[in-house]
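Step one of this worksheet: look at the structure below.
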Amino acid sequence: MGEHGGLVDLLDSDLEYSINRETPDKNNCLSQQSVNDSHLTAKTGGLNARSFLSTLSDDSLIEYVNQLSQTNKNNSNPTAGTLRFTTKNISCDELHADLGGGEDSPIARSVIEIQESDSNGDDVKKNTVYTREAYFHEKAHGQTLQDQILKDQYKDQISSQSSKIFKNCVIYINGYTKPGRLQLHEMIVLHGGKFLHYLSSKKTVTHIVASNLPLKKRIEFANYKVVSPDWIVDSVKEARLLPWQNYSLTSKLDEQQKKLDNCKTVNSIPLPSETSLHKGSKCVGSALLPVEQQSPVNLNNLEAKRIVACDDPDFLTSYFAHSRLHHLSAWKANLKDKFLNENIHKYTKITDKDTYIIFHIDFDCFFATVAYLCRSSSFSACDFKRDPIVVCHGTKNSDIASCNYVARSYGIKNGMWVSQAEKMLPNGIKLISLPYTFEQFQLKSEAFYSTLKRLNIFNLILPISIDEAVCVRIIPDNIHNTNTLNARLCEEIRQEIFQGTNGCTVSIGCSDSLVLARLALKMAKPNGYNITFKSNLSEEFWSSFKLDDLPGVGHSTLSRLESTFDSPHSLNDLRKRYTLDALKASVGSKLGMKIHLALQGQDDEESLKILYDPKEVLQRKSLSIDINWGIRFKNITQVDLFIERGCQYLLEKLNEINKTTSQITLKLMRRCKDAPIEPPKYMGMGRCDSFSRSSRLGIPTNEFGIIATEMKSLYRTLGCPPMELRGLALQFNKLVDVGPDNNQLKLRLPFKTIVTNRAFEALPEDVKNDINNEFEKRNYKRKESGLTSNSLSSKKKGFAISRLEVNDLPSTMEEQFMNELPTQIRAEVRHDLRIQKKIQQTKLGNLQEKIKRREESLQNEKNHFMGQNSIFQPIKFQNLTRFKKICQLVKQWVAETLGDGGPHEKDVKLFVKYLIKLCDSNRVHLVLHLSNLISRELNLCAFLNQDHSGFQTWERILLNDIIPLLNRNKHTYQTVRKLDMDFEV
């Protein structure tokens, strides 16, 4: 009774239930409960069933299958008891007050319809074990049916816009509210939201509605979106989802944030004169507003402006949908994959013996041009050639993705904030901000590449980006290459692309090397072409470019070149001042040679790989996501969930390209100590310190459990507090194609237990396929006796499942002998055998076995270091390799030199050198043995030779040479023996 006493009523109705039960086994109930919970987790958790099963070890998987099959048997043949309940007529004060009647209300009629539809199954329910989980599951199912009936009843009276106001919102109402609970329930359901009658887990709810909260509830709901009922009322009235922050009950306003004193709220909704609802009535329900009172709203814009918290399951989807860089990287990767999979076999392979011309083609401010051509009617008055135009998400602190050349003439650049760009414009000039049109960007890019293929004048088309390509044309030996021919080709290409993209212009750089084609492209912009070959290079050409116009020259390299060569202003100045040796000394050998060749108009070997072996250069080598906006976590649990979602997203992409990964990398951006908690850019990253950590997985894999667990472990090794985290990147490196031989390195140990066919057939149908697939993945075959590894069928690869002593298996002769004994003696013998067996199974037997293993280990260690079968390379001293003979030699050496003025200096150096070699090969224990030997000899001869100079010399050698050597290498000795010591005489 105690387990069901706290159940929450779904519709404030009275439940009468009676339990007819026998006394069940408590342990059995607990085990069944745990299996049910794990089954529920596998079905409805954050991971799918396959991911859940893959995280289990072999033994855990078998135990889970056996318990689940046993639970399923018990549920199909109940013995513990049954629960019978009946639902009375629904009537409450709030229902009459808000809707004007009991059974005529839409919710009451919905419940009655559900009861009538379920009346035929009452006999089945009486004979079923009714658990707490089943009760809440049926409640949730009944709620879903009730809400669907309500929506179907008024679907013709609700506009498509207002029916999506609360899309993706899961709302729970806490306590008394005005309007009432049922009225708010109607508003939520009829306008696209989901209503929760009970709060089983706060993770499932997005908003909590309450009129007032006590202190305890305020603390409990401090990290959740708790709003007043006016938020629902005003959102329905405005026909759009209003910011919940304006209606928050728990959040405290920032000191710098102004309070909204003049915020207009609505306490009630204007209702029709008739509130009773009949099937034939034309009036709308109390949760609906007349259509003419609803202001039109663009749902696309509403969704675009919706901000999703980083702990929301839809955060990654929302983030990538609005990320320009994500679209760029995805399109670029798709272009390269398409080139490798479809077009590479169609192109001519280029060699170093071919004569070719490079056409480097690039759009002029691609995003700004496409956004202008596809602009809405509200921007129809702007002129692309006269007005400064930028493409961005919003205003103020939004980053500028692209700008036209008019805006660039005022100093505006890509990546600049809109507010900063507006300050650079003179008075009277207004900056025009156009939104992203990702679909049009992709269409224009596809038209660009299809036009290049249709021209059929190139032997190779290499995709660099969605708006940039390198095209190669091989010149036959019998055709003379002229600038006139190349100029005609450039004009033809530009004209065809302009027509194919409906108004987008491109610039072309034409040359006989990649680096010169790139520089010529820079000179040709905007909307032009330039033809420059190695044979006609001039000082005027080199004077047109800055140092960072060369490929591979960034900010760091630029500063080194300026400091080394007296701040050259152009490439022509650098060509006059540099020498190859000075260049290599400044920026390194490899980069120095690359810059040297570029200044001669030539390509280095690494750059030429894209022409000679494009498959190797363009194939995907890594897969990653990088989130640096909206990252605000409260605890480690949220971070773990976010990492799991990121890994799941990357694994889906990894499986799409049919690859596995053998190395993963986690990169973090942690807020700087002196940086503000909230940066100027809303939900931005601000000033951060970057950290990264990589891990090798051993063998390539695409298992979620392995990768997600390792990623979370990497996060803990970096030690970043969740509240200080501002950016997070997950990366899969060393991608490998999935093949049949990938599992050759996997080692599968046999199960300690087995699953019988009977137990397997008793499993629930919804998980039987997943478990069977998991067994197939682990290379196990189902046999009549159970599940065993097919690796056991091979004697060469067989493993000993358990080590059985001979005495554990009674022979037939022993049984016959026991049967011939008298009854009393036979009983005594059996009793003694049982005692002996118990002794063997006690801790005493384990202790004796442990002592025996330790002695064997010490003997193996001795043989390992000093025996004839030692794996170490022998270290000689005086042409002796056996340590025992070396000890005898040292002992004799000490004894003979004590009374003779001590050892010779060169002999001491040779001896110390021998000791150092022992330490370097991790044989410090041998050095310790020699030091003890010398110390022991000195102690024995102290009475006779303590006044001799030889005795003092050996003491000095021991104190100044041998003991310090031991202390410097004591960590090796401590690591093996777990000791903490200092060596002293």
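Start at 1 and count along the chain as shown; that gives each residue its number.
Each residue, glycine too, has its Cβ placed from N, Cα and C.
Here Swiss-Prot flags Arg324, 362-366, 402-408, Asn414, Asp467 as dCTP binding site. Counted within 10 Å of its Cβ, the other Cβ atoms near Cys365 (dCTP binding site) come to 26, all protein chains included. Annotation note: Cys365 (dCTP binding site) sits in a coil segment as assigned by DSSP.
What Swiss-Prot lists as Mg(2+) 2 binding site is Asp362, Phe363, and the listing cites experimental evidence. Phe363 (dCTP binding site) is surrounded by 26 other CB atoms, counting those within 10 A of its CB over all protein chains shown.
The number of other Cβ atoms within 10 Å of the Cβ belonging to Glu468 (Mg(2+) 1 binding site), over all protein chains shown, comes to 18. Among the features that Swiss-Prot reports, Mg(2+) 1 binding site is placed at Asp362, Asp467, Glu468, with the record citing experimental evidence.
Summarising the annotation, Swiss-Prot assigns domain 'BRCT' to 161-249.
Within 10 Å of the C-beta of Gly193 (mutagenesis position) there are 23 other C-beta atoms, taking all protein chains into account. According to DSSP, Gly193 (mutagenesis position) sits in a coil region rather than a helix or strand. Annotation of the published mutagenesis Gly193 to Arg in Swiss-Prot: Loss of activity; the original residue is retained in the structure shown.
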Query: Counting only residues 6+ apart in the same chain, whose Cβ is under 8 Å from the Cβ of Val406 (dCTP binding site)?
result: Phe384, Lys385, Arg386, Asp387, Pro388, Ile389
Query: Same-chain residues six or more away whose CB lies under 8 A from the CB of Asp362 (Mg(2+) 2 binding site)?
result: Asp467, Glu468, Val506, Ser507, Leu521, Lys525
Field: Proximal but sequence-remote residues of the same chain as Ser402 (dCTP binding site) (Cβ under 8 Å, at least 6 apart)
entry: Cys365, Phe366, Phe367, Ala368, Ala371, Val390, Val391, Asn414
Mg(2+) 1 site shell beyond Asp362, Asp467, Glu468, criterion: Cβ within 8 Å of Cβ centroid: Ile361, Phe363, Phe366, Ile464, Ser465, Ile466, Ala469, Val506
Message: Please report the Cα separation of Arg408 (dCTP binding site) and Gly193 (mutagenesis position) in Å, rounded to an integer.
response: 46
Task: Please average pLDDT over the domain 'BRCT' (161-249) for the predicted structure.
output: 81
Message: On the three-state reduction of DSSP, what should I expect for Asp467 (dCTP binding site)?
response: coil
- line: CA pair Phe363 (dCTP binding site) / Gly193 (mutagenesis position), Å rounded to integer, equals 44
Task: Run through the domain 'BRCT' (161-249) and tell me, per DSSP, how many residues are helix, strand and coil.
output: 35 helix, 13 strand, 41 coil
Alpha-carbon spacing, Asn404 (dCTP binding site) to Gly193 (mutagenesis position), which is rounded to whole Å: 42
- request: Please report the DSSP secondary structure of Val406 (dCTP binding site), reduced to three states.
  value: helix
